[in-house]
Amino acid sequence: MDTLEEPECPPHKNRIFVSSSKDFEGYPSKAIVPVQFVALLTSIHLTETKCLLGFSNFERRGDQSQEDQYLIKLKFKDRGSERLARITISLLCQYFDIELPDLDSDSGASPTVILRDIHLERLCFSSCKALYVSKHGNYTLFLEDIKPLDLVSVISTISTKSTNSSKHSSSELISECDLNNSLVDIFNNLIEMNRDEKNRFKFVKLIHYDIELKKFVQDQQKVLSQKSKAAAINPFFVPNRLGIPYIESQNEFNSQLMTLNVDEPTTDISNMGEEMHDSADPIEDSDSSTTSSTGKYFSSKSYIQSQTPERKTSVPNNWHDDDSGSKRKRKLSFHSPNASSIRKAISYEQLSLASVGSVERLEGKIVGMNPPQFASINEFKYCTLKLYFTQLLPNVPDKVLVPGVNCIEIVIPTRERICELFGVLNCQSDKISDILLLEKPDRISVEVERILWDNDKTASPGMAVWSLKNISTDTQAQAQVQVPAQSSASIDPSRTRMSKMARKDPTIEFCQLGLDTFETKYITMFGMLVSCSFDKPAFISFVFSDFTKNDIVQNYLYDRYLIDYENKLELNEGFKAIMYKNQFETFDSKLRKIFNNGLRDLQNGRDENLSQYGIVCKMNIKVKMYNGKLNAIVRECEPVPHSQISSIASPSQCEHLRLFYQRAFKRIGESAISRYFEEYRRFFPIHRNGSHLAKLRFDEVKHEPKKSPTTPALAEHIPDLNADVSSFDVKFTDISSLLDSSARLPRPQQTHKSNTLYSCEGRIIAIEYHASDLCFHITNELPLLQTRGLAPERVLQLHIITSKNFAYFFNRSSAYLQRQPLEEKYTQLAQFLGHSFKFNITSSLTLFPDTTVALQIWCPIECTFRELQQQLAHPKVAAAPDSGSLDCAINATVNPLRLLAAQNGVTVKKEEDNDDDAGAVPTS
């Protein structure tokens with residue numbers, strides 16, 4: 001394609017719809033043709049001399065897909081056309097939420113913006129009208145009109161194309177048909193790219209990846225799969241007739257099979273053994289043999305065997321998977337007319353006896369997860385995500401959950417699997433909680449599969465656990481039914497998903513912000529508006545401060561003084577952010593309700609500083625490093641009047657505000673605030689004292705938590721690791737007795753701590769480590785007898801929770817443990833794997849956040865890293881042959897006199913350890 005000049009007066013011709021740039025090959029060598037196409041925006045090239053937009057439908061040509069098949073030029077002849085081009089680019093990026101950081105350049109020269117591979121982050125569908133100009137075999141496309149297409153409306157258009165076809169005239173059908181076919185082709189090409197392990201495009205890495213998009217892609221996969229099977233199978237030799245799973249021959253020895261073709265039935269794994277190491281595909285289809293019963297689900301086909309550097313799951317070789325119906329599954333079809341069959345009471349004991357490979361479909365409620373709070377997918381490098389599922393019955397559910405007794409513990413074993421189920425950018429506790437409807441009474445449907453779980457810190461062959469395979473919610477199904485059958489051109493862009501996700505962004509202070517070179521984060525911050533600039537036509541620039549400091553590199557802070565010109569923010573004490581016009585209009589309208597004026601009216605002439613108003617804002621911000629500097633885009637901004645705090649901020653965010661008020665009051669100064677008392681009292685909890693000076697009054701900042709008047713609150717009790725043993729009733733027992741289901745049944749009034757201490761012996765078979773929870777999986781069953789993996793019901797989980805207990809266990813300060821890399825601590829714990837130890841444990845309750853439901857857990861007492869090392873060094877003491885005898889049951893790490901005295905009801909004074917370095921954790 002060559003660069004030609006656009007004709008001044010293009011001819012009036014009928015516009016031709018093109019589905020590929022290959023259509024241009026049949027055009028005359030010298031021609032001017034109006035054309036139209038639909039494609040994905042892939043690149044933006046904006047310099048001082050030209051403006052180019054790249055589009056592609058990713059049609060394959062040979063072995064590679066041709067990117068930027070349509071390279072469109074915008075007019076750039078003079079200042080007027082240049083300004084129009086920049087406004088067009090700005091509006092287009094604003095629609096698709098693409099940041100343009102350099103448009104706010106401080107220099108006088110026109111900024112340069114070069115963005116590539118936009119489709120790797122977001123799908124920007126666009127309908128373009130262009131002028132095709134060719135000469136001597138070369139051609140150029142000149143943009144005449146561009147219409148961005150919202151992804152929600154694109155999916156709706158494809159899904160309802162058959163319905164719409166009957167409502168249009170024949171002339172309209174041509175355009176609608178071309179539009180639908182192009183959109184379908186693009187999605188099909190993206191699916192092929194997603195399957196290709198070498199291609200960087202993956203659906204789960206998209207910013208707007210969610211359950212709706214996932215289900216739509218799966219539906220498209222099924223259509224592609226049916227077409228490919230119909231074309232590929234030889235009618236004279238059909239492998240499936242012989243009971244053999246069909247799979248293309250070129251994939252038989254492909255170690256990355258599951259990333260290439262997820263639509264084919266699962267291959268026979270009986271001959272693969274331990275040699276096949278797969279990585280789960282981000283978008284997978286449901287198993288072909290259960291399509292009728294799992295079509296309602298929104299997640300992927302279960303991976304039978306997957307391995308990652310951190311963790312792997314597997315199935316025994318004697319378990320055969322084929323299409324002959326011999327799978328060990330108990331199917332409960334959602335399409336069965338007898339809907340009550342799925343709501344029958346769950347037998348948790350029967351579920352605990354299920355064999356590996358079994359699949360169950362259940363309806364009920366996920367009431368909690370562990371860890372309950374996390375901010376990043378990287379926190380699961382050394383632990384799993386556990387969900388606690390219970391059935392919804394007419395009676396009031398139990399307040400105390402005991403896995404295997406009145407609930408099911410569902411494990412998501414790997415980081416990759418978490419991303420696959422919820423999306424890369426949804427891997428935060430608040431967002432996953434929202435997806436799972438933890439805070440709502442709605443029921444959900446889950447499909448779980450029995451798998452073997454093990455990792456680097458798990459004794460072979462691992463544990464048989466229930467893993468989440470599919471999930472469905474009624475609210476999502478209703479939302480899909482209610483989507484109107486309209487064309488993409490008539491549907492306004494949906495911002496509902498963005499606002500919903502923004503409410504779940506983690507709340508941090510400016511000093512806590514850290515970014516890697518290519519990292520993008522979505523955060524919530526509270527801050528005071530310091531200054532505002534309307535210099536740029538495409539967006540508004542702001543300076544905010546929460547009065548914490550961060551040395552991250554950013555653009556210069558303008559007009560940064562705080563009421564008095566002499567009192568200026570330091571350059572690392574605030575941050576510069578931009579807001580596009582549609583977000584600003586919403587923000588400005590809220591300010592008008594408070595001040596009866598907009599921001600422009602509040603400014604004093606050309607003075608851009610607004611610190612005299614004390615405007616406190618809650619901001620949902622997208623942050624990223626661009627050209628080595630902080631690029632912050634405010635996606636949603638809301639003023640926070642002090643009288644409305646309880647409706648705007650959550651209880652945890654109120655604590656952020658409380659600290660913010662203290663910093664702001666100290667930094668701005670009591671005298672300065674007093675001069676603008678009437679303005680500041682709108683946003684700050686202040687009152688006048690006897691000297692007519694402003695004072696903070698925190699009693700007005702309290703956030704009233706929601707209380708249930710009919711439900712007595714459970715008391716969470718996490719015992720201290722260094723608790724006095726003499727305060728417990730000591731019982732010597734074994735793990736089997738503690739795991740007995742009747743013994744673990746929650747008591748009706750179990751709302752207080754346990755006073756019983758159990759002394760028992762167990763072998764550590766797995767270790768999970770999270771920043772908030774250290775978990776030892778222990779059992780007393782012999783390893784030689786376990787050839788199919790231990791069931792969780794035969795394993796006791798010991799949890800060490802709270803920073804105080806962490807510090808006591810490692811004999812280090814909390815500050816030191818926060819600085820110490822997770823890998824280092826995890827490696828130190830590995831030496832205990834597979835060995836038997838004596839433990840003193842007690843039953844405890846941990847509450848799920850914002851609920852009245854508690855989880856029963858086991859916590860050790862008098863257990864430290866050093867004490868476990870001592871037991872490891874003296875195996876005869878730690879692993880006695882008769883675990884039932886009194887002498888052998890006493891933990892070698894606890895003073896035996898104290899235990900015996902406690903058993904006889906005698907209190908023994910705890911002796912202090914004078915060896916300061918005795919408990920130091922070795923580095924190796």
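Cβ atoms are placed via backbone N, Cα and C, with glycine included.
Where Swiss-Prot documents Lys50 to Gln as a mutagenesis experiment, the accompanying text is: Increase in length of X' and Y' telomeres. Disrupts interaction with POL1 but not FUN12. Using a 10 Å Cβ-Cβ cutoff, Lys50 (mutagenesis position) registers 13 neighbours. Taken residue by residue with DSSP, Lys50 (mutagenesis position) is part of neither helix nor strand, so it is coil.
Look at Ile72 (mutagenesis position): DSSP puts it in a strand. Cβ neighbours within 10 Å of Ile72 (mutagenesis position), excluding its own Cβ and spanning all shown chains: 22. Under its mutagenesis annotations, Swiss-Prot gives Ile72 to Thr the following note: Disrupts interaction with POL1 and FUN12.
Summarising the environment of Cys124 (mutagenesis position), the number of other Cβ atoms within 10 Å of its Cβ, over all protein chains shown, is 21. Under the DSSP three-state reduction, Cys124 (mutagenesis position) is assigned to coil, being neither helix nor strand. Cys124 to Arg appears in Swiss-Prot as a mutagenesis experiment; the accompanying note says: Disrupts interaction with POL1 but not FUN12.
All protein chains considered, the CB of Leu149 (mutagenesis position) has 23 other CB atoms within 10 Å. DSSP assigns Leu149 (mutagenesis position) to a strand segment in the three-state reduction. Among the mutagenesis results in Swiss-Prot, Leu149 to Ser has the note: Disrupts interaction with POL1 but not FUN12. The residue drawn here is the original one.
Quoting Swiss-Prot on the mutagenesis of Ser228 to Pro: Disrupts interaction with POL1 but not FUN12. For the recorded site, Ser228 (mutagenesis position), the DSSP three-state label reads helix.
Annotation of the published mutagenesis Gly243 to Arg in Swiss-Prot: Disrupts interaction with POL1 and FUN12; the original residue is retained in the structure shown.
In the shown protein chains, 20 other C-beta atoms lie within 10 A of the C-beta of Ile523 (mutagenesis position). Quoted from Swiss-Prot, the note attached to the mutagenesis of Ile523 to Val states: Increase in length of X' and Y' telomeres. Disrupts interaction with POL1 but not FUN12.
Using CA atoms as reference points, the mutagenesis positions Lys50, Ile72, Cys124, Leu149, Ser228 were checked against Ile523 (mutagenesis position), and the closest is Cys124.
Secondary structure at Ile523 (mutagenesis position), as computed by DSSP, is strand. Across the fold, the C-alpha of Ser228 (mutagenesis position) and the C-alpha of Cys124 (mutagenesis position) stand 28 Å from each other. Separation of the C-alpha atoms of Leu149 (mutagenesis position) and Cys124 (mutagenesis position): 7 Å, rounded to the nearest whole number. In the structure as shown, the Cβ atom of Ser228 (mutagenesis position) sits within 10 Å of 14 other Cβ atoms. Cα to Cα, Ile72 (mutagenesis position) and Cys124 (mutagenesis position) are separated by 15 Å.
Note: the Cα of Cys124 (mutagenesis position) and the Cα of Lys50 (mutagenesis position) are spaced 22 Å from each other.
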